[in-house]
Structure formats: structure tokens, C-alpha cells
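Participant: Annotations for this protein, taken from Swiss-Prot, read as follows:
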- ASP157: active site, proton donor/acceptor (ACT_SITE)
- ARG80, SER82, 156-157, 200-206, 223-229: dipyrromethane binding site (BINDING)
- ALA246 to Val: In rug1; reduced growth and necrotic leaf lesions (MUTAGEN)
Amino acid sequence: MDIASSSLSQAHKVVLTRQPSSRVNTCSLGSVSAIGFSLPQISSPALGKCRRKQSSSGFVKACVAVEQKTRTAIIRIGTRGSPLALAQAYETREKLKKKHPELVEDGAIHIEIIKTTGDKILSQPLADIGGKGLFTKEIDEALINGHIDIAVHSMKDVPTYLPEKTILPCNLPREDVRDAFICLTAATLAELPAGSVVGTASLRRKSQILHKYPALHVEENFRGNVQTRLSKLQGGKVQATLLALAGLKRLSMTENVASILSLDEMLPAVAQGAIGIACRTDDDKMATYLASLNHEETRLAISCERAFLETLDGSCRTPIAGYASKDEEGNCIFRGLVASPDGTKVLETSRKGPYVYEDMVKMGKDAGQELLSRAGPGFFGN
């Protein structure tokens, strides 16, 4: 393991001071070895060993810590530079090495960090920035232009329409889709006193919180990576926050969790907990590599959920949740939700059918069309 990989779980611990009633333990927030990112209170002594290069196309190319290429890389992985994004890139790299002996040699796989629009604009809520692909566009452009060979994305960030000249032939096995409640003074949302502020940039989370707990307040401009948001919580900017349990597991930071919300309490985002890996349409070699890693059960579930999202034309301005899973009999169970941003109205639906691609896509679309019809014009403007 190189220094960059180990830094995710070792260096620079930040202690969250809990109140007497809290069930939250102290945590190790880790450090990031990345170029071109300003992450508060996070540093690494390995940074000095990296060099930053500016390409003619304007995107930042960066090595990760001391991950030096000993020869021309067979695969260049493009990723964002957050600790979670790097953890996902490392997971991809290790799975490729396990499957393909020719990729084991040092330098055979190189990681390129690319800064996205969502990384650059941190002062506004995502809903105010607008547009799609806030965390993927620049990485996809690097892929199309040949600067990288594969792009590792959090699937929940991937627009329903992929950029031209790209395909997404691989979903890694999905992590836990539920949301985690993080708080220094209470174990659950229900225990928070009236007027407490919950920090989340997600309209999906905001609408479901306010629907069930209208006495709480939500701070929308609560952005940044996991470490940054935990630091804001520690600093008293908010009393609690919700984070994807999948990300906390990948960062080995579940000790921060006060409780885990059930699917009835908080339906997840479409594709939450899933990693998607894209390549160029004409790159058969990379497509073959990625196909060898694909987890078909995850891919089918994501296809159902994204068909639902596409039907609703969902974006960061729309509170939408959806989750497809396989039951004990092997059937697909899909649950979908749309809400008004203020949480006063929530519409839900569900479907059950064969766990087969065509049937699951049809279920997702049908569920989306039902909720569109029930919502009516002006629903999302409330």
C-alpha cells in the first residue's frame, strides 16, 4: 500500500468533543494527499512529493502522494480529490489488480485527480448552483479528451444521460444505502429539541426531515467533504447532520454514527452507495477490464432507480428518492418518493416485479409517471 492509500485511515486525527448524553465516539478524520484542493485542517507531509501540472485544456493533473509511475501506466483513473473519492478510486484499483495480474506492477495504474465545478463552488447550496453533472463534468471531459482512461464516480452524482462518446459498463458492489444520523447531543432526529438546526445540502434529506419533524430547521448551505462537515458540526454551526452510511464505511468512520435511519425514516437518493466506472465508447480494452468488475445485481438496481429519476427529470433542485432491492424470493422491490422542497407534501409509490433489466426499467419509468401525474403542475414550486 502506498502512502496515499494509508493516509486515508491513519494521519491527522480530529477529536469530536461529545456532550454527556451523546453516543458519538471520537473519530479519526484522516488526511488527503491531493493537489489543487484546500481542505480545512487537513494536511499531509507527503504533499511536497507531488507535482502539479497544468494541461493545455486547463484541467489540473496531479499525482497522489508518492504514487510514482515506474513505467507508462496501463490505466489512468480519473477521480475527484476528496478522501471519499480517493477511497473509491483505490477500491477500483485494488479490484483491477486482483482480477488482472498485468496490473499488479507499481505504476501500471495511475490516479489523476480532477477538480470539478462542485468542488470549486462551496459557498452556495447545490440547488442554487443549478445544472447537472456538478461533480462529474470535468472528469468526463478528461475521459473524452483522452487524458484519463476510466472515470470513477459516485453513481448518485452521474446525470441520467451520459456524455456522448462514453459508456458506463461497471457498477461495483453496492454499499449500505441508508443515511446515518450524526449528533453530539442526541441519538435520533426525534430526540432533537424544537428549533434545532440540522445541516444538509440535500433537498431530499431536507424535505423528508421537515415532513416528519416540522419543528426542526435545516441549514442548506452545509457543504464540503465528510471531514469538513464534521468539523462544522463540532464548531456548533449546526446541532446535527445526516451523512451517507456508505461513505462513512468506506472511510472507516462509522464511530461517528449516533444512529442509522431506517428506509421508512429516510428513503435514499437514487444510486446512493453505488460506484460507477465509465470509459470511452471506442475503448474496448478498458470496457473489458471494467466488465470484469461489474456487479450485475447492483447494475440492475441502479438501472431501475435511474429510469425513475429520468422520468421525473430529476436534478439538485428536486427532492427525489428511490431504492430498488431484491427480496427473499428474488423479486425486485422498488420504492420511490417525490416531495415539495419544504416537506409539506410527500408522494410515495412502490412496485414489485421480476429482477430482470427490462422489467426493472419499466417499473422505474412507470413509478415515475405515476408520481408525475399525482403531483400535477407546480408541485415542486411549493
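Each residue, glycine too, has its Cβ placed from N, Cα and C.
Keep in mind the model shows the original residues, not the substituted ones.
Provide an account of the burial state, proximal residues and distances for the features listed.
Facilitator: In sequence order, GLY118, GLY133, LEU134, PHE135, THR136 are the residues near ASP157 (active site, proton donor/acceptor), counting only same-chain partners six or more apart with C-beta under 8 A.
The Cβ of ARG80 (dipyrromethane binding site) lies under 8 Å from the Cβ of ILE113, ILE114, LYS115, THR116, ASP119, PHE135, ILE139, each of these being in the same chain and 6 or more residues away along the sequence.
In the three-state DSSP classification, ALA246 (mutagenesis position) falls within a helix. Taking a C-beta cut-off of under 8 Å and a sequence gap of six or more, ALA246 (mutagenesis position) has these contacts in its own chain: ARG174, GLU175, ASP176, VAL177, GLN272, GLY273.
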Participant: As a test of the contact definition, list every same-chain residue at least 6 positions from ARG205 (dipyrromethane binding site) whose Cβ is closer than 8 Å to its Cβ.
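Facilitator: Residues satisfying the criterion: ASP179, VAL218, LEU242, MET266.
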Participant: What does DSSP assign ARG205 (dipyrromethane binding site), in three states?
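Facilitator: Note: ARG205 (dipyrromethane binding site) is helical by DSSP.
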